[in-house]
Amino acid sequence: MATLKDIGVSAGINILTAFIFFIIFAFLRLQPFNDRVYFSKWYLRGLRSSPASGGGFAGRFVNLELRSYLKFLHWMPEALKMPERELIDHAGLDSVVYLRIYWLGLKIFAPIAMLAWAVLVPVNWTNNELELAKHFKNVTSSDIDKLTISNIPEGSNRFWAHIIMAYAFTIWTCYMLMKEYETVANMRLQFLASEGRRPDQFTVLVRNVPPDPDETVSELVEHFFLVNHPDNYLTHQVVCNANKLADLVSKKTKLQNWLDYYQLKYTRNNSQIRPITKLGCLGLCGQKVDAIEHYIAEVDKTSKEIAEERENVVNDQKSVMPASFVSFKTRWAAAVCAQTTQTRNPTEWLTEWAAEPRDIYWPNLAIPYVSLTVRRLVMNVAFFFLTFFFIIPIAFVQSLATIEGIEKVAPFLKVIIEKDFIKSLIQGLLAGIALKLFLIFLPAILMTMSKFEGFTSVSFLERRSASRYYIFNLVNVFLGSVIAGAAFEQLNSFLNQSPNQIPKTIGMAIPMKATFFITYIMVDGWAGVAGEILMLKPLIIYHLKNAFLVKTEKDREEAMNPGSIGFNTGEPQIQLYFLLGLVYAPVTPMLLPFILVFFALAYVVYRHQIINVYNQEYESAAAFWPDVHGRVITALIISQLLLMGLLGTKHAASAAPFLIALPVITIGFHRFCKGRFEPAFVRYPLQEAMMKDTLERAREPNLNLKGYLQDAYIHPVFKGGDNDDDGDMIGKLENEVIIVPTKRQSRRNTPAPSRISGESSPSLAVINGKEV
């Protein structure tokens with residue numbers, strides 16, 4: 001169990017580590033050869049060019065201006081200068097609202113921390129319960145635990161202070177959540193009203209198109225929307241299964257990179273000896289061949305395969321999926337279609353807003369809609385087992401990441417680890433580092449599971465993965481660490497007391513686990529966030545590409561991939577800190593300052609990254625905010641329930657029942673916010689759509705909208721390549737055509753002429769009129 005000294009050692013090491021990271025970053029960002037890495041967003045926007053530094057040849061690589069090194073922390077105030085409105089124009093609403101999550105954490109926990117330290121810390125400190133428990137009940141504790149609720153004796157009237165503070169914390173948190181929800185909802189509506197024209201504003205994704213023996217999918221979609229949306233339908237683009245073609249294109253890109261590498265190597269060496277490669281595993285074994293000739297042949301072979309596969313996709317109706325992107329003449333019409341049921345059979349002609357083209361995850365559009373339910377059921381079961389079986393290794397690793405655990409596994413290290421500094425280092429750092437390393441591959445696993453489920457947009461994939469990551473953190477990182485840690489640390493006490501005393505021991509031990517979370521926050525939230533700004537992985541990849549693949553300035557531009565925020569990993573991390581802060585605020589207030597440092601540091605670091613580095617892959621107009629709000633509410637309810645359970649073990653029978661109202665109030669508040677603000681995030685108001693359409697018609701009366709939308713939702717592998725014969729894949733309707741193409745013999749429900757029959761079938765009214 002970490003002591004105050006251990007916490008101090010851990011804090012010193014993590015602060016020093018963060019400071020070193022900032023110094024290294026300050027040096028690297030000033031060097032001209034790193035400029036594209038640390039200011040990549042400005043290069044992508046065409047607003048920055050390679051810095052011209054004096055000093056001749058050396059000045060191209062090293063910044064020789066010594067005065068610039070004296071302002072190594074100047075980037076911090078610079079990151080805070082850009083106004084929010086300008087930042088939205090620069091980086092998008094998603095990035096700005098993501099930053100507001102950190103700001104929300106500061107607004108919630110700063111007043112809570114001051115109130116908790118002013119009221120609860122004196123109440124907890126001025127007792128001697130833990131001293132008595134240490135002597136008479138053999139319960140392990142340290143001086144730092146005297147600041148927790150565990151130091152208050154059972155049945156004490158002092159628990160009223162914690163109950164009153166729980167109400168105060170809940171009211172303040174709910175108030176800030178409501179204000180923030182209202183602000184973000186207004187920002188979203190204003191952003192949607194002011195943003196420029198985008199293809200997704202006019203387009204819906206139609207899925208589960210029913211099969212028809214007489215018409216192709218394209219003809220059927222065209223006919224259905226000409227009949228049911230005759231005044232508003234504009235064009236459509238059927239979805240095809242181009243996954244194999246995309247794999248071939250990706251393979252060709254990799255082969256071309258190797259060819260560029262060997263050609264560049266041969267040219268730069270000025271040697272008559274041509275580069276050699278081996279055909280075996282990873283080029284380490286097998287027959288030796290001329291590398292340049294080999295990769296030229298492989299690229300040519302793959303190009304032929306791509307051409308053949310492209311023809312198959314274009315001409316084979318089996319590659320056409322029962323889905324289509326349908327575009328309308330107005331945003332109003334698209335909103336009506338996306339938000340209504342199209343037929344009396346609710347399982348067919350399913351419509352939803354189309355994601356913007358860059359947000360589409362194209363491989364999943366080829367998944368049959370009928371298989372999605374089974375896929376999601378399988379992944380839910382897999383996630384259940386992943387979550388709950390992960391508790392065992394996490395508990396085991398954490399049990400070893402202690403002095404007692406190491407001495408048990410490796411007794412020969414006892415002499416070393418019993419030294420004061422080494423002991424403090426282990427107690428203050430090892431458990432947090434072990435947990436962080438244990439979770440390093442989890443985001444990739446969860447993202448793979450989300451992709452298997454078949455979601456069609458990158459934004460929704462990230463939100464789904466973030467949701468699962470949050471649940472995993474809740475069950476394993478929080479509950480698993482608390483329960484397993486308490487059980488291991490109090491094992492001796494568990495074995496030497498009657499069973500009815502065990503809940504009391506757990507109730508006393510849970511607040512003590514705050515010391516572990518303090519060390520974890522410093523490792524993950526202090527040093528980890530500071531390390532984010534270094535961007536070591538993108539930096540290394542850029543320089544490797546620059547050294548071995550870059551031949552032109554365009555190659556140099558493509559060599560840098562700045563990445564994006566990473567909502568699927570960043571948001572669950574933030575939510576873990578919300579959970580820890582709300583749970584431990586009335587129990588162990590000492591944890592709150594560490595959380596405040598995280599929120600403040602992360603806000604500055606990520607604001608800098610959003611301004612200078614990250615290039616967001618999509619823009620969802622803050623559609624993720626209901627998830628953020630819901631998870632903070634979940635954390636608030638968990639904190640209330642745990643406090644009720646904790647007071648129950650403390651025999652605070654007269655005070656504990658007064659907490660029952662808190663979850664009820666919180667759930668009622670959540671339902672109010674859900675009804676009041678959530679519609680702005682799941683539906684597009686028809687009034688807003690009509691206003692935007694009216695303004696656009698007034699400003700651009702001659703806009704060729706069909707030309708703008710015609711190719712917006714073509715699969716990326718058909719754009720910019722050779723032999724792009726995708727004419728059969730694009731709707732060729734003209735605005736004036738009102739004829740409905742069909743191969744059917746009868747069309748009694750079609751109010752427009754058929755190309756086959758030459759005239760429309762008589763309506764029921766006409767038939768009745770003739771009979772009369």
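Placement of Cβ uses the backbone N, Cα and C atoms for every residue, glycine included.
Among the mutagenesis experiments that Swiss-Prot reports, Gly59 to Arg is described with the note: In osca1-1; defect in the perception of hyperosmolarity; when associated with D-507.
According to DSSP, Asn124 (mutagenesis position) is assigned to a helical segment. According to Swiss-Prot, the experimentally introduced change Asn124 to Gln is described as follows: No effect on the molecular weight of OSCA1 when overexpressed in a heterologous system.
For the published mutagenesis Asn138 to Gln, Swiss-Prot gives the following note: Decreases the molecular weight of OSCA1 when overexpressed in a heterologous system.
Experimental mutagenesis is annotated in Swiss-Prot for Gln339 to Ala, with the remark: Slightly prevents the formation of homodimer. Taking the Cβ of Gln339 (mutagenesis position) as centre and 10 Å as the limit, one finds 15 other Cβ atoms among all the protein chains shown. Taken residue by residue with DSSP, Gln339 (mutagenesis position) is part of neither helix nor strand, so it is coil.
Record note (Swiss-Prot) on the mutagenesis of Thr340 to Ala: Prevents the formation of homodimer. Neighbour count (other Cβ atoms within 10 Å of the Cβ, all protein chains): 8 for Thr340 (mutagenesis position).
Among the mutagenesis entries in Swiss-Prot is Gly507 to Asp, noted as: In osca1-1; defect in the perception of hyperosmolarity; when associated with R-59.
Phe516 to Ala appears in Swiss-Prot as a mutagenesis experiment; the accompanying note says: Induces a thinner transmembrane tickness. The channel is non-conducting in the native lipid environment, but can be directly activated by lyso-phosphatidylcholine (Lyso-PC) with reduced single-channel conductance. Cβ neighbour count for Phe516 (mutagenesis position) (all protein chains, 10 Å cutoff from its Cβ): 23.
Here the residue is the original one, while Swiss-Prot reports the published mutagenesis Glu688 to Ala with the comment Prevents the formation of homodimer. When Cβ atoms from all protein chains are considered, those within 10 Å of Glu688 (mutagenesis position) total 16, not counting its own. A helical conformation is recorded for Glu688 (mutagenesis position) in the three-state DSSP classification.
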Residue from Asn124, Gln339, Thr340, Glu688 whose C-alpha is spatially nearest that of Phe516 (mutagenesis position), among the mutagenesis positions: Asn124
Length of the line joining the Cα atoms of Asn124 (mutagenesis position) and Gln339 (mutagenesis position), in Å: 55
Number of other Cβ atoms within 10 Å of the Cβ of Asn124 (mutagenesis position) across all protein chains: 27
Alpha-carbon distance [Glu688 (mutagenesis position); Thr340 (mutagenesis position)] in Å: 17
Separation of alpha carbons, Gln339 (mutagenesis position) and Glu688 (mutagenesis position) (Å): 14
Assigned element (helix, strand, coil) containing Phe516 (mutagenesis position), judged by DSSP: helix
